[in-house]
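Participant: Below are the features listed in Swiss-Prot for this protein:
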{"type": "MUTAGEN", "residues": "Lys481 to Ala", "note": "No ATPase activity"}
{"type": "MUTAGEN", "residues": "Glu499 to Ala", "note": "Loss of RPA1-binding, leading to impaired recruitment to sites of double-strand breaks; when associated with A-506 and A-510"}
{"type": "MUTAGEN", "residues": "Asp506 to Ala", "note": "Loss of RPA1-binding, leading to impaired recruitment to sites of double-strand breaks; when associated with A-499 and A-510"}
{"type": "MUTAGEN", "residues": "Asp510 to Ala", "note": "Loss of RPA1-binding, leading to impaired recruitment to sites of double-strand breaks; when associated with A-499 and A-506"}
{"type": "MUTAGEN", "residues": "Glu591 to Gln", "note": "No ATPase activity"}
{"type": "MUTAGEN", "residues": "Ser967 to Ala", "note": "Impaired phosphorylation, inducing accumulation in the nucleus"}
{"type": "MUTAGEN", "residues": "Ser967 to Asp", "note": "Phosphomimetic mutant; leads to higher localization to the cytoplasm"}
{"type": "MUTAGEN", "residues": "Ser984 to Ala", "note": "Does not affect subcellular location"}
{"type": "MUTAGEN", "residues": "Ser1005 to Ala", "note": "Does not affect subcellular location"}
{"type": "MUTAGEN", "residues": "Ser1021 to Ala", "note": "Does not affect subcellular location"}
Amino acid sequence: MARSSPYLRQLQGPLLPPRDLVEEDDDYLNDDVEEDEESVFIDAEELCSGGVKAGSLPGCLRVSICDENTQETCKVFGRFPITGAWWRVKVQVKPVVGSRSYQYQVQGFPSYFLQSDMSPPNQKHICALFLKECEVSSDDVNKFLTWVKEVSNYKNLNFENLRETLRTFHKETGRKDQKQPTQNGQEELFLDNEMSLPLENTIPFRNVMTALQFPKIMEFLPVLLPRHFKWIIGSGSKEMLKEIEEILGTHPWKLGFSKITYREWKLLRCEASWIAFCQCESLLQLMTDLEKNALIMYSRLKQICREDGHTYVEVNDLTLTLSNHMSFHAASESLKFLKDIGVVTYEKSCVFPYDLYHAERAIAFSICDLMKKPPWHLCVDVEKVLASIHTTKPENSSDDALNESKPDEVRLENPVDVVDTQDNGDHIWTNGENEINAEISEVQLDQDQVEVPLDRDQVAALEMICSNPVTVISGKGGCGKTTIVSRLFKHIEQLEEREVKKACEDFEQDQNASEEWITFTEQSQLEADKAIEVLLTAPTGKAAGLLRQKTGLHAYTLCQVNYSFYSWTQTMMTTNKPWKFSSVRVLVVDEGSLVSVGIFKSVLNLLCEHSKLSKLIILGDIRQLPSIEPGNLLKDLFETLKSRNCAIELKTNHRAESQLIVDNATRISRRQFPKFDAELNISDNPTLPISIQDKTFIFVRLPEEDASSQSSKTNHHSCLYSAVKTLLQENNLQNAKTSQFIAFRRQDCDLINDCCCKHYTGHLTKDHQSRLVFGIGDKICCTRNAYLSDLLPENISGSQQNNDLDASSEDFSGTLPDFAKNKRDFESNVRLCNGEIFFITNDVTDVTFGKRRSLTINNMAGLEVTVDFKKLMKYCRIKHAWARTIHTFQGSEEQTVVYVVGKAGRQHWQHVYTAVTRGRCRVYVIAEESQLRNAIMKNSFPRKTRLKHFLQSKLSSSGAPPADFPSPRKSSGDSGGPSTPSASPLPVVTDHAMTNDVTWSEASSPDERTLTFAERWQLSSPDGVDTDDDLPKSRASKRTCGVNDDESPSKIFMVGESPQVSSRLQNLRLNNLIPRQLFKPTDNQET
């Protein structure tokens, strides 16, 4: 990789576009290019409000700049939103050593100045280039330039009179072409004033005209608002441009706050950073000290929340950190200024960024409203549900593993239902308990199988789900969180299918059955497209894929749910179809520790307002690293709800092969050194002992190093490379498809990938120009989400792609047109997700129509597709993936995991805990013992959040009682265990039956829970991009939370709620009870 010098230089002069466009195409292979982070999360309601979402950063180009001060022509590599020889730019650059294609790399973004006089004496050449860029034919360009030379002089030609000159040229040449002169003077006047030339609609022409009218926009907006700049100058109205130009000359500080930019121009998450303002000295001179201090304080507040994960900062701490920039009085005034413009919120000497404050409050309000709704009990025998798990194939068996990217949703053919008093009275979930239990009693263990003792924690967890509107389940990998939840809803699905089928068969046998009766098969076919009622979600694409694979049900990312609502609002007027998730009654969120409060707030609010949501289930591990974004959602909800019997921890490991891994994870959470069942010392000539072949938790000990030694870093890399090379000879690491290296630092990942690439494929990860190299056999991962339809080669044949999709073709049914439609839907709906791992199985370069390279990639879960290599790099930004950082691999798991500790540095026990729990069967830890001990002993940095406080306050004020369980009854064989409903043939009146005439809209209070969009405006994400895990201020290094208790949370003691104090008595209405009936009575029957 090219080494860069910290010395910065300012270049100013004409911008010359790249000459060699073919060579430019390879720039996407450079690994040292500044990463373009995906746009920040945007709330669906913000998008629906008509706001303009930020675009991506401009692409990187190689250009030449002729410096006006030294007359030197410098080759520069960086992000230039517009190019052309008629522009002058001013930009900060740093020298780059080791690159043959460019001398300097841009720091930040350029300012643009139009050469309105076309830079004499080059007017002719610049004008020709400009007209060519404006899609004017070469003949017309030559005719125009000849005419200019005859009529006037090139010296008089400039951009200010170019439009009029072109109009005059077209008018005069038009007269010559006409046989008869214009007969009406008014017609001539019309031609002079109203004639619109075709080139006036081209982007280069509009940019030039904008620069003439609004020079400040061209100078400052590319630096201040690089993601919005091109949209503003290309699509923004003249009024908007005029207002922004005026603000840049009077109150530029307003561009530093997204709330103001949204209010004025509907720009979403659009605000300039303080660092960007510092590059515009003339703008700083227009600001008062108060305005500058407010921008500094706002920037510091966002930085603290981003790096430490806080959702608020105490006033004293904030002012203290700014003591070197402003006095205490100035800080107080700045804070008041920020509060007055609505950017921050005060509460008890705490300062919140408004978006985080609103997110935590909105979550608390939504959860409280769910808990106040009339209770909905799933009347199932949870012990028999759990017992049925042991009589079926394991969820993770190869036979049951589903394609993570199948297009067709694996829906319930007769989806589960809940109490809906308006139109769903006959569904099985709303029937009396006697009907449910009668069917459940049919589920029995096979006689030749030994009954497995049930996990009482799992029993209690399922009872919570059946009884409570909100349930939080925490536990380590292998405790069965996902298994029991998916099994519960599959069980209910089977019961409903069985009852519907039996009822249909009985009715068909009736002699009086109508000829119009639809058979069970036909009915099932009609209901195949029934709406989703149990929605499984995860925070990342990879986690959603694993959830889909484990459960056999379709799973979505939270962002997909959010954006699907926006997409629906754009088409609902024409399609007249309901929102895809409008029938959701149960929301399951897996990997809850990774969920940010902003995304969760948005999705929960959408489902509460626009679906029939009645149950929320959150799964995760409270000891894992929290979200990389501010907040600590899972831990806050768990600690708040456990006292109300709505949260529980599963403590028993159900993977026999991973017991030692689970035990060591517990030790690590208690800051104790783990117990290894094998050790391997790395020396000059390490050999792999046979004794570790059947071990589970292996310590690969690196030699201790002297930190003061100059060769310490070199020795560490040498020892690490030797350790990795040695382990690659081990049987469990022979297959890269079932093993994964994990490291904390990205530089360690690079070294491991180099070693693995050479071992598995025989080539290096980079060439002599530090460009990434990919080939057959490479293990790669996507670092961005992208749809398959955006990645397909332009000239791919239908038959070829159909063959690639054979693994999923069983989901395509019907006629050939139906198949074609399904195929298009497949390509449009399938996403390659951030974090998803693929293997390259084929690499073809087609030179027929230019150099086009295609890769065939396989995710080893049923999806194999051929994609365009350049598109794959552009949209997915693929990287080698034999080694991943712990933060990017969190939410995934593998059979064998190798964790490289490296230097302890900022690592603490949660990093080690999260890493080792990624392994299902075997874990290797490569580390110096002292560094491993330091990391385990280091406490995590507690996050300051207010979700717990908001939720406790809201629940207390609303009088929501602790959860209780229906029909309490001690189960056989465990007098002290959790209760389960009895399988009684007699009907049992349950709470949901008593509230049959209470609609959900009456039970909730949306006006109390939700604010208007204007009131809950969210700010932009923190400024700056930090993508390297080993940087001092990496966001990932601060992903901590305050799990300080060494022991696991105590088991929940379930106590039945006293009817005397139950607020649910207010909802009991005995006067409207209606007996449950499968079919409506005829006129002569009693009602």
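We number each residue from 1, going along the chain as drawn.
Backbone N, Cα and C define each Cβ position, glycine as well.
Mind mapping these onto the model and telling me what they sit next to?
Facilitator: For Lys481 (mutagenesis position), the count of additional Cβ atoms within 10 Å of its Cβ stands at 25 [all protein chains shown].
The DSSP secondary structure for Glu499 (mutagenesis position) is helix.
Long-range C-beta contacts of Asp506 (mutagenesis position), restricted to its own chain and to partners at least six residues apart, with a cutoff below 8 Å, are absent.
Same-chain residues at least 6 positions away in sequence with a Cβ under 8 Å from that of Glu591 (mutagenesis position) are, in sequence order, Ala538, Pro539, Thr540, Ala543, Leu619, Gly620, Gln890, Gly891.
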Participant: Could you state the whole-number distance in Å separating the C-alpha atoms of Glu499 (mutagenesis position) and Lys481 (mutagenesis position)?
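Facilitator: With the alpha carbons as reference points, the distance is 28 Å.
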